[in-house]
Amino acid sequence: MITIVLLILAYLLGSIPSGLWIGQVFFQINLREHGSGNTGTTNTFRILGKKAGMATFVIDFFKGTLATLLPIIFHLQGVSPLIFGLLAVIGHTFPIFAGFKGGKAVATSAGVIFGFAPIFCLYLAIIFFGALYLGSMISLSSVTASIAAVIGVLLFPLFGFILSNYDSLFIAIILALASLIIIRHKDNIARIKNKTENLVPWGLNLTHQDPKK
C-alpha cells in the first residue's frame, strides 16, 4: 500500500506546474499566453525575469530529486528510485494540476539523475553549459545533453569512468528521458535547422531574439 501511495506522490510532485503558478500568483501572468507559451524555466526567465526563472528551475529540478529519493526516505524496498523519478517526469510533462499540458522535462529529468547518479548529472551539466556557451540556445543545449547522456550511460561503464557498472534500468530510463526531451523539442529542432531559434544573451553568440509564438 505504501508503495502505491509513494508512486502517486511522485507523480503529483512532478505535476506541480511551478512556472505557471509563479506567473499567476506573483505576476498575474499566464505564461501560456506569452513568449513561447511554455511554462518551463526558459520561458519563465524571458517573460517573468531572472528571479522567477531561477525559482522555477529550482522547484522543477528538486521535485525530480525528491521523487527519486522517496523510497530511500521511507525505507521502501523492491522498487527502484528511478521508477519514482520517471513518474515525476511524467507528472511534469502531463501535470494533473495544469490540464495535462506541461513542460519539456529538462530540469525535472536532471533532478532525477542528480538524485540517482550525482556525478553523472555533473557531467551532463558541463555538457549543457558548454553547448550553451557555444550556441546560445537552451534548446540545443538540452538536446545535446540528452544525446551525451545516452553516450555516457553506454560507454562510461566500459572504462569505469563516472559510472562503475552497467545498470540496465538506468540505461532504459536515460534512453526514455532523452527520447522524451528530444521529442518535446521537435519544434525547436526545426527552428534550429531554419536558423530561427530563440537565442539567449550569453555565450559566443550574444544576439537576442524575441520569443517566437
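Positions of Cβ are set from backbone N, Cα and C atoms, glycine also.
Following the DSSP three-state reduction, the secondary structure of Ser36 (mutagenesis position) is coil. According to Swiss-Prot, the mutagenesis experiment Ser36 to Ala carries the following note: Loss of acyltransferase activity.
Experimental mutagenesis at this site is recorded by Swiss-Prot as Asn43 to Ala, annotated: 5% of wild-type activity. Under the three-state DSSP scheme, Asn43 (mutagenesis position) falls in the helix class. Asn43 (mutagenesis position) counts 25 other C-beta atoms within 10 Å of its own C-beta, drawing on all protein chains shown.
Per Swiss-Prot, mutagenesis Arg46 to Ala is noted as: Loss of acyltransferase activity.
Neighbours of Gly102 (mutagenesis position), defined as other CB atoms within 10 A of its CB across all chains, total 28. Experimental mutagenesis at this site is recorded by Swiss-Prot as Gly102 to Ala, annotated: Defect in substrate binding.
All chains included, 26 other C-beta atoms sit within 10 angstroms of the C-beta of Gly103 (mutagenesis position). The mutagenesis experiment Gly103 to Ala is recorded by Swiss-Prot, whose note states: Defect in substrate binding.
With a cut-off of 8 Å between CB atoms and residues at least 6 apart in sequence, the same chain places Asn38, Gly40, Thr93, Ser142, Ile181, Arg184, His185 near Lys104 (mutagenesis position), listed in sequence order. According to Swiss-Prot, the mutagenesis experiment Lys104 to Ala carries the following note: Loss of acyltransferase activity.
One mutagenesis experiment named in Swiss-Prot is His185 to Ala, and its note says 0.6% of wild-type activity.
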Please identify, among the mutagenesis positions Ser36, Gly102, Gly103, the one with the smallest Cα-Cα distance to Arg46 (mutagenesis position). Ser36
Ser36 (mutagenesis position) has its Cβ surrounded, within 10 angstroms, by a count of other Cβ atoms equal to 20
In whole Å, note down how far the CA of Ser36 (mutagenesis position) lies from the CA of Asn43 (mutagenesis position). 6
